[in-house]
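Shown next, in structure tokens, is the structure this report addresses.
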Amino acid sequence: DQGAGVTYLEPSGSQIGHKESIKDTARVLGRMFDGIEYRGYGQEVVEELARYAGVPVFNGLTDEFHPTQILADLLTMREHSGKPLQQTAYTYVGDARYNMGNSLLLIGALLGMDTRIGAPKALWPSENIIAQAHSLAEKSGARLLLTEDPQEAVRGTDFIHTDVWVSMGEPKEVWHERIDLLRGYRVTADLMAAAGNPQVKFMHCLPAFHNRETKVGEWIYKTFGLDGVEVT
């Protein structure tokens, strides 16, 4: 849209981390481009790229963080809440251990927002991420809540976020364990109503398993009897 020259290197078209070290790749790309966006699994990869590229490196998604998605989500919440960010409450429900749960917790803590997570304790962010969030909240005045009760997590909230329960690359067998843990954390009409806020809005970074119109959605329905997974 802005007229930049963009080159896309897909996994099959690059030897990064395989036949060529991250360091060497960073140095070469840094001489060819004005900026690099990395979207992949390892947080350590994007950090090493940033150390050696000599140009700005953007995290487009890793296993730990999804900052570009969070910037878009913040803009959306600002546009649709009618409140300053510091007065806006939002809740993440589901598996909170990975990039979306981590990023939503930390950005809310940084910006002084009312930030909640509703998840089984086994699926909370790591102790290190939680400690970082509390440290940021002490400076910003953010209100943080981590609870295993999804009803408590959404009470009075302005936005309810969720994400898929099984990430790319995880084996199919994981579905059984995740669904057993997370059945009570699906975003349903009842959970939206539990917010007690007629203006509450739903957010998802997508793609979402919300019906039977995909192969996975149909398999989930036949196997577990669920029409939709994390949201219905």
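Backbone N, Cα and C define each Cβ position, glycine as well.
None of the listed substitutions appears in this model.
Here is what Swiss-Prot records for this protein:
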{"type": "VARIANT", "residues": "S14 to T", "note": "In strain: CCUG 4165A"}
{"type": "BINDING", "residues": "Q15, R39, H66, P67, T68, Q69, H204, C205, L206, P207, T232", "note": "carbamoyl phosphate binding site"}
{"type": "VARIANT", "residues": "R51 to C", "note": "In strain: CCUG 4557"}
{"type": "VARIANT", "residues": "L75 to F", "note": "In strain: CCUG 4165A"}
{"type": "VARIANT", "residues": "S81 to C", "note": "In strain: NCTC 11050"}
{"type": "VARIANT", "residues": "P84 to T", "note": "In strain: CCUG 4165A and CCUG 4557"}
{"type": "VARIANT", "residues": "V93 to I", "note": "In strain: NHITCC 2376"}
{"type": "BINDING", "residues": "N99, D163, S167, M168", "note": "L-ornithine binding site"}
{"type": "VARIANT", "residues": "H176 to Q", "note": "In strain: CCUG 4165A, CCUG 4557, NHITCC 2376 and NCTC 11050"}
{"type": "VARIANT", "residues": "V187 to F", "note": "In strain: NHITCC 2376"}
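Counting every protein chain shown, the number of other Cβ atoms lying within 10 Å of the Cβ of V93 (variant position) is 26. Of all the recorded positions listed (S14, T68, N99, T232), N99 sits in the most crowded Cβ setting, with the most other Cβ atoms within 10 Å. The Cβ of M168 has fewer other Cβ atoms within 10 Å than any other of the recorded positions L75, M168, V187, L206. If you count neighbouring Cβ atoms within 10 Å for each of the recorded positions Q15, S81, S167, the highest count belongs to S81. Among the recorded positions S14, R51, L75, D163, V187, not one has its Cα within 10 Å of the Cα of H66 (carbamoyl phosphate binding site).
The candidate set comprises the recorded positions R51, H66, H176, H204. Of these, H66 has the most other Cβ atoms within 10 Å. For L206 (carbamoyl phosphate binding site), the nearest neighbour among the recorded positions N99, D163, M168, H176, V187, judged by Cα separation, is D163.
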